[in-house]
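Trainee: Feature table excerpt (Swiss-Prot):
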- Asp135: active site, proton acceptor (ACT_SITE)
- Leu15, Gly16, Gln17, Gly18, Ala19, Thr20, Ala21, Ser22, Val23, Lys38: ATP binding site (BINDING)
- 9-315: domain 'Protein kinase' (DOMAIN)
- Lys30 to Ala: Loss of ubiquitination and decreased kinase activity. No effect on homodimerization (MUTAGEN)
- Lys30 to Arg: Loss of ubiquitination and decreased kinase activity. Decreases interaction with IKBKB, IKBKG and MYD88. No effect on homodimerization (MUTAGEN)
- Lys38 to Ala: Loss of kinase activity and loss of nuclear import (MUTAGEN)
- Glu168 to Ala: Slight decrease of kinase activity (MUTAGEN)
- Ser172 to Ala: Loss of autophosphorylation and of kinase activity (MUTAGEN)
- Lys231 to Arg: Loss of sumoylation and loss of targeting to nuclear bodies (MUTAGEN)
- Lys401 to Ala: Loss of ubiquitination and decreased kinase activity. No effect on homodimerization (MUTAGEN)
- Lys416 to Arg: No effect on ubiquitination (MUTAGEN)
- Lys416 to Ala: No effect on ubiquitination (MUTAGEN)
Amino acid sequence: MQSTANYLWHTDDLLGQGATASVYKARNKKSGELVAVKVFNTTSYLRPREVQVREFEVLRKLNHQNIVKLFAVEETGGSRQKVLVMEYCSSGSLLSVLESPENAFGLPEDEFLVVLRCVVAGMNHLRENGIVHRDIKPGNIMRLVGEEGQSIYKLTDFGAARELDDDEKFVSVYGTEEYLHPDMYERAVLRKPQQKAFGVTVDLWSIGVTLYHAATGSLPFIPFGGPRRNKEIMYRITTEKPAGAIAGAQRRENGPLEWSYTLPITCQLSLGLQSQLVPILANILEVEQAKCWGFDQFFAETSDILQRVVVHVFSLSQAVLHHIYIHAHNTIAIFQEAVHKQTSVAPRHQEYLFEGHLCVLEPSVSAQHIAHTTASSPLTLFSTAIPKGLAFRDPALDVPKFVPKVDLQADYNTAKGVLGAGYQALRLARALLDGQELMFRGLHWVMEVLQATCRRTLEVARTSLLYLSSSLGTERFSSVAGTPEIQELKAAAELRSRLRTLAEVLSRCSQNITETQESLSSLNRELVKSRDQVHEDRSIQQIQCCLDKMNFIYKQFKKSRMRPGLGYNEEQIHKLDKVNFSHLAKRLLQVFQEECVQKYQASLVTHGKRMRVVHETRNHLRLVGCSVAACNTEAQGVQESLSKLLEELSHQLLQDRAKGAQASPPPIAPYPSPTRKDLLLHMQELCEGMKLLASDLLDNNRIIERLNRVPAPPDV
């Protein structure tokens, strides 16, 4: 045990160790509160006095939630070594998070954004206080879990930090070589003499490498054999990097340098976030200081990302989930353009559903009016795009092979790589199942909308047909129309014949809609059956079971690698563990390929066929709806003409009757008196009936107009 006046710790509770100090987990003697103590060794006292006290002075100036707090500076009892008492971060460092096999291909998007927010806030506080850190790397970013379960990242280890204004330079070299600015790397690692001075932007390069590492799980610049074994090529990669490139690698010995301008496909970040992040990385991983961004622009651009909101959009036709990053104050038009950029679906062709309901977005309205979405509850984009599906790299391509002999360190590294690929397979399997669920749900919603359209259009058609049938079936009209001597009645008979034709068209439309309803119901039953099969899928559980067993063996390898060697029996167990581990990995990848990928690809093909049927059905319903509307419009016109004709005929008969009553002696009537009287009565009743029918047809037309206001998709 060691102690100071107020704190004590056991030397076994080592948290980290460097060239000049060791960090231990300690406790407050009075309260029992856990803290971290940094105990400086004898080597640290060989440094100049100014350098020794610099870390204390820097930490005393800082007070921010994203920087590890300094509680006290004390001394050990016997040797009187200086001790920094600091905030204890119980969840390790960002490096330990990235070293976990679950994060072998980088952090999930939400966690990466937390890292970005914390690092930017912490660096901004340093800059406000005129301090350059000079050793930014994942190992110097500590993690703490907050009360609500969220991660909080804090900058630590200010042993290399010093006060420096924007226009000042320094010449001393600090830092960890993989994260060093190329100019500092040349001097510190390659030991090449140079007269260059360094400014505050050296931290930007280190931040760029750190962010790339957090996003992908690997370093951006990798020479053949690794950065520590091939230092000259490492320097070449960083200094010869073309503008816009964010990574470089040498795949084989003496091979060419290959450049990357995008993040790898294995990265967990969405394309929406990648499109915002890549330009930042390209401009801070810039060796020429004249071209490299300054802190002001870096803070402005990263703050722009962090201030954006995410709208989750599932392109139903493409079967792809998109993350659209926009500002809350942006208009819907800007949102639609962002969707267009990722999906290639033009704004005028974008239709949205949310939780089963049509979601009409007005371009001029603020994006704040968009419903809150999540990855499992996104806006569903309906368009005529061709299915693409989730793009991914087969995890089997990233599975390393065990060496035949027993090599504890090599076996551990291999197991770690295989386990990382296994976790990637698990993530992809979940994404494939989630994608199928979103396909089924979106298709079900679209078919529900089409069924509702069928019901409304059918109601309009049947109502119009009922009115027409009622009018055409009246005996009074038949008796009146049977009087051929009156020319107007011949015209009325022709109009009546046209109404009969329209009634036949409406009848066919009604039958057509009924058949469409049956077709949609059949497709929906098929969809429910497919959805149930996906819900019964147990591939995720099988993969997880393999991973749990592999994890147990991996932990055994992790313990063994620290030992100098194994006894005979232990070595035999180790060999069996390697065999079992390989079998489990093979089984895991087999389940992924046969139960996940193949079923997903088959589902994608079926989805494409169903989408074509849905688009054809929708276009067909539009045509039927137009036919019903046209019939209603024409029937309304015919009814109005018929009503006007009968009204004129009724008026003429009234005039003839009045003239006949005044004449003496009464002339011989062209028609028998009873017929004239009945005819007049029938005309008046028919006029009223025609007016009512025309009014009903007008109401139907208004209903159809409202139906047609729903935006229509482009023609297939």
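Including glycine, each Cβ sits where the backbone N, Cα and C put it.
Give me the lay of the land around each of these features.
Mentor: The C-beta environment of Val23 (ATP binding site), restricted to residues of the same chain at least 6 apart in sequence and closer than 8 Å, consists of Leu14, Leu15, Gly16, Gln17, Ala36, Val37, Lys38, Val39. In the three-state DSSP assignment, the secondary structure recorded for Val23 (ATP binding site) is strand.
When other Cβ atoms within 10 Å of the Cβ of Lys30 (mutagenesis position) are tallied across all protein chains shown, the result is 8.
DSSP classifies Lys30 (mutagenesis position) as coil under the three-state reduction.
A sphere of 10 angstroms centred on the C-beta of Lys38 (mutagenesis position) encloses 24 other C-beta atoms.
According to DSSP, Lys231 (mutagenesis position) sits within a helical segment. Counting every protein chain shown, the Cβ of Lys231 (mutagenesis position) has 17 other Cβ atoms within 10 Å.
The Cβ of Lys401 (mutagenesis position) has 9 other Cβ atoms within 10 Å, all protein chains considered. Under DSSP, Lys401 (mutagenesis position) is assigned to coil, being neither helix nor strand in the three-state scheme.
Taking Cβ-Cβ distances under 8 Å and a sequence gap of 6 or more within the same chain, the neighbours of Lys416 (mutagenesis position) are Pro101, Ala104, Tyr554.
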Trainee: If you count other CB atoms within 10 A of each CB, which of Leu15, Ala19, Ala21 wins among these binding-site residues?
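Mentor: Compared across Leu15, Ala19, Ala21, the most Cβ atoms within 10 Å surround Ala21.
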Trainee: Considering only the recorded positions Lys30, Asp135, Lys231, Lys401, which residue has the minimal Cα-Cα separation from Ala19 (ATP binding site)?
Mentor: Asp135
Trainee: Going by DSSP, is Lys38 (mutagenesis position) part of a helix, a strand, or coil?
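Mentor: The three-state answer is strand.
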Trainee: Taking only the residues the record lists as binding ATP, namely Leu15, Gly16, Gln17, Gly18, Ala19, Thr20, Ala21, Ser22, Val23, Lys38, what is the largest Cα to Cα distance between any two of them, in Å to the nearest whole number?
Mentor: 14
Trainee: Please report the distance from the Cα of Ala21 (ATP binding site) to the Cα of Lys30 (mutagenesis position), rounded to the nearest angstrom.
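Mentor: If we compare the Cα positions of Ala21 (ATP binding site) and Lys30 (mutagenesis position), the gap is 25 Å.
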Trainee: Measure from the CA atom of Lys30 (mutagenesis position) to the CA atom of Lys231 (mutagenesis position) and give the result in Å, rounded to a whole number.
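Mentor: One finds 50 Å between the Cα atoms of these residues.
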Trainee: Any idea what the Cα distance is from Asp135 (active site, proton acceptor) over to Lys401 (mutagenesis position), rounded to a whole Å?
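Mentor: About 35 Å separates the two Cα atoms.
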